[in-house]
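Among the natural variants in Swiss-Prot is GLY75 to Glu, noted as: In strain: W. Recorded in Swiss-Prot as a natural variant, ILE179 to Val carries the remark: In strain: W. Here the residue is the original one, but Swiss-Prot notes a natural variant at this spot, GLY182 to Asn: In strain: W.
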Amino acid sequence: MPIYQIDGLTPVVPEESFVHPTAVLIGDVILGKGVYVGPNASLRGDFGRIVVKDGANIQDNCVMHGFPEQDTVVGEDGHIGHSAILHGCIIRRNALVGMNAVVMDGAVIGENSIVGASAFVKAKAEMPANYLIVGSPAKAIRELSEQELAWKKQGTHEYQVLVTRCKQTLHQVEPLREIEPGRKRLVFDENLRPKQ
């Protein structure tokens, strides 16, 4: 994986976390334990600190960056969907930012909230806890139901299990030239582990 030091600052990646080999971490990046960073994600701690706390996931093609001396933080069990952009913002514990959403400088997403796909959260916006946040510009439109909170928790758990799966079985290979006879499909047990 491309990990770069800049101005004497080296990214911190605990052994218990997984960073895909195509993700890029630069400078003042601090990952917690059990963090998943997906393919082609870019975490640039070359102006401000990037913090991803325990159990959070940063999915494929996400960008985390900020202005000089400005932290960008994802709280514990945070869930950042594919191609989201976080710039100098704070995502509180157990919040989800949907695919292609943008959260701008100084914005705060309250804990347990869900930012909908393609939402645009303006700079300095403060969004409440336990709310659905959608639109461009984004607005907190209603409280989340227990079912929605459970759905979010389950999705994040799937990525926490994926950390272990990747560390144990992900490796680069040459492709097959044709489908092998009896090709298996991924089928999961109640703990989200593939059945053998």
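Cβ from N, Cα, C; glycine included.
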Between ILE179 (variant position) and GLY75 (variant position): CA-CA distance (Å): 42
Most crowded position, judged by CB atoms within 10 A, among GLY75, ILE179, GLY182 as variant positions: GLY75
